[in-house]
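Annotation of the published mutagenesis Asp91 to Ala in Swiss-Prot: No significant change in dopamine, serotonin and MPP(+) uptake; the original residue is retained in the structure shown. One mutagenesis experiment named in Swiss-Prot is Asp107 to Ala, and its note says Loss of dopamine, serotonin and MPP(+) uptake. Swiss-Prot lists Asp154 to Ala among its mutagenesis entries, and the accompanying note reads: Loss of dopamine, serotonin and MPP(+) uptake; increased uridine uptake. Among the mutagenesis entries in Swiss-Prot is Asp163 to Ala, noted as: Loss of dopamine, serotonin and MPP(+) uptake. According to Swiss-Prot, the mutagenesis experiment Glu206 to Asp carries the annotation: No change in dopamine, serotonin and MPP(+) uptake; no uridine uptake activity. The mutagenesis experiment Glu206 to Arg is recorded by Swiss-Prot, whose note states: Loss of dopamine, serotonin and MPP(+) uptake; no uridine uptake activity. For the mutagenesis result Glu206 to Ala, the note given in Swiss-Prot is Loss of dopamine, serotonin and MPP(+) uptake; gain of uridine transport activity. Swiss-Prot documents Thr220 to Ala as a published mutagenesis change and attaches the note Reduced dopamine, serotonin and MPP(+) uptake. Under its mutagenesis entries, Swiss-Prot includes Thr220 to Ile with the note: Loss of dopamine, serotonin and MPP(+) uptake. Quoted from Swiss-Prot, the note on the mutagenesis of Glu227 to Ala is: Functional with slight increased dopamine, serotonin and MPP(+) uptake. Listed in Swiss-Prot is the mutagenesis experiment Glu242 to Ala, annotated as follows: Reduced dopamine, serotonin and MPP(+) uptake. For the published mutagenesis Glu375 to Gln, Swiss-Prot gives the following note: No change in adenosine uptake. In Swiss-Prot, a mutagenesis experiment is listed as Glu375 to Ala, annotated with the note Functional with increased dopamine, serotonin and MPP(+) uptake.
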Amino acid sequence: MGSVGSQRLEEPSVAGTPDPGVVMSFTFDSHQLEEAAEAAQGQGLRARGVPAFTDTTLDEPVPDDRYHAIYFAMLLAGVGFLLPYNSFITDVDYLHHKYPGTSIVFDMSLTYILVALAAVLLNNVLVERLTLHTRITAGYLLALGPLLFISICDVWLQLFSRDQAYAINLAAVGTVAFGCTVQQSSFYGYTGMLPKRYTQGVMTGESTAGVMISLSRILTKLLLPDERASTLIFFLVSVALELLCFLLHLLVRRSRFVLFYTTRPRDSHRGRPGLGRGYGYRVHHDVVAGDVHFEHPAPALAPNESPKDSPAHEVTGSGGAYMRFDVPRPRVQRSWPTFRALLLHRYVVARVIWADMLSIAVTYFITLCLFPGLESEIRHCILGEWLPILIMAVFNLSDFVGKILAALPVDWRGTHLLACSCLRVVFIPLFILCVYPSGMPALRHPAWPCIFSLLMGISNGYFGSVPMILAAGKVSPKQRELAGNTMTVSYMSGLTLGSAVAYCTYSLTRDAHGSCLHASTANGSILAGL
């Protein structure tokens with residue numbers, strides 16, 4: 001009869017029958033009996049004696065995302081795991097005032113990326129060990145703690161010396177990096193199990209975080225002349241937004257819509273979606289003998305025990321009554337997968353999505369070569385510290401637009417995406433011309449860096465989102481969480497290399513701060529600057 005529990009539908013046997021058109025003996029494996037029966041209904045096979053089984057759990061309608069609430073929640077999830085880091089680097093005016101003559105923004109960027117790379121590698125290993133929501137919750141807590149600590153102890157109470165505060169801020173950025181990256185990597189695996197538009201929603205949320213933080217910094221700086229007070233309010237607003245994202249996640253994870261999609265890949269390991277409590281069975285019907293055998297791949301039987309003595313085996317007599325039952329799934333203790341199995345799972349996924357992995361890595365490598373490091377050091381004698389704030393705001397806003405454009409239904413091939421991502425390398429020499437030669441750059445007008453930042457932001461948002469969105473659809477449902485985590489590893493690899501290269505550009509801006517004699521008088525008011 002073939003091995004029990006196999007996943008193929010065996011051909012019916014017609015040998016030795018009086019009529020070749022009558023099936024006398026047939027065997028079905030696992031839940032494929034229902035699939036065959038459903039197909040048979042449309043062809044009128046029921047009249048020829050083919051048994052039909054139906055399961056009401058399979059007819060459950062797909063829940064609706066009413067009022068796009070789940071999409072909005074996923075957008076805020078994207079806000080939640082980039083908002084803390086953006087909060088640290090967007091108050092660039094406060095950092096330059098408190099730590100003059102230092103590479104604080106470069107140090108924060110490199111610290112964040114190095115810790116984030118380690119975190120995403122660890123999360124990729126633990127994806128089969130720790131539950132999804134455990135990782136996300138831990139990420140939120142690790143992001144909220146440092147934000148609140150720096151707001152109260154450093155910005156408000158100023159409990160530390162300059163050197164201590166410098167080190168503590170870097171440590172806070174490292175803690176935020178670990179928490180937010182575990183959270184980010186988990187969310188991409190999370191949304192990979194949902195329809196594609198929700199991955200795009202998370203990536204749009206990343207850009208929304210930048211836009212919200214840039215607007216928050218501009219408003220607090222305009223409304224509160226005192227730099228310390230404006231920075232404190234700025235950080236407290238960030239804490240409130242992060243807390244809102246966390247609370248919304250706790251609500252959405254229990255919604256019918258999310259549970260419908262996130263439990264399907266889990267159930268597919270057991271057979272068909274929706275049959276989560278069963279463990280599969282085999283049906284064998286011999287018309288000549290009048291027997292119907294139901295077998296289940298139960299644990300190995302004792303040597304002296306017959307298969308028909310197993311509780312997973314049932315026979316009906318010649319009366320023709322069919323029985324269906326599921327044997328409860330045995331409780332199996334979850335154990336660590338072997339190192340070879342981990343590598344094999346990732347290799348299988350990477351073979352399918354390699355072009356998307358390279359595309360997203362190249363996109364973020366080029367971006368991190370320039371943002372936030374080099375962009376934060378661009379100066380103008382009239383606009384002063386307002387210019388880097390405006391440039392970063394333009395980038396965040398255009399990145400937001402690019403990620404919205406990523407929702408357009410364009411059929412990209414992976415190699416074409418990779419080629420377009422590589423073309424963005426042209427932004428590196430263009431931005432260098434905005435700061436070099438030091439004190440008298442070739443493109444000294446403030447409009448140039450704003451235009452380049454606009455174009456770089458749109459292309460970063462688009463080509464940083466499309467590969468992530470498409471990758472999850474190229475693998476099977478049970479591989480989507482792993483594909484999301486693997487794409488995040490590529491994403492973080494690009495960020496890490498880009499941050500390392502960005503340090504090479506710091507020497508180009510080292511003397512730019514003293515090139516403007518009147519820059520300090522222009523920083524007090526945006527009206528005076530314009």
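Positions of Cβ are set from backbone N, Cα and C atoms, glycine also.
Recorded features from Swiss-Prot, shown on the structure.
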residue: Asp91; record: mutagenesis position; contacts (Cβ under 8 Å, 6+ apart): Arg217, Thr231, Phe234, Phe235
residue: Asp107; record: mutagenesis position; contacts (Cβ under 8 Å, 6+ apart): Leu170
residue: Asp154; record: mutagenesis position; contacts (Cβ under 8 Å, 6+ apart): Phe160, Ala165, Ile168, Asn169
residue: Asp163; record: mutagenesis position; contacts (Cβ under 8 Å, 6+ apart): none
residue: Glu206; record: mutagenesis position; contacts (Cβ under 8 Å, 6+ apart): Gly78, Val79, Phe81, Leu82, Lys403
residue: Thr220; record: mutagenesis position; contacts (Cβ under 8 Å, 6+ apart): Ser230, Thr231, Ile233, Phe234, Val237
residue: Glu227; record: mutagenesis position; contacts (Cβ under 8 Å, 6+ apart): Asp93, Tyr94, His97, Lys221
residue: Glu242; record: mutagenesis position; contacts (Cβ under 8 Å, 6+ apart): Gly80, Leu83, Pro84, Tyr140, Ala143, Leu144, Leu147
residue: Glu375; record: mutagenesis position; contacts (Cβ under 8 Å, 6+ apart): Pro388, Ile391, Met392, Phe395, Phe431, Pro449, Ser453
For Asp91 (mutagenesis position): DSSP state (helix, strand, coil): coil
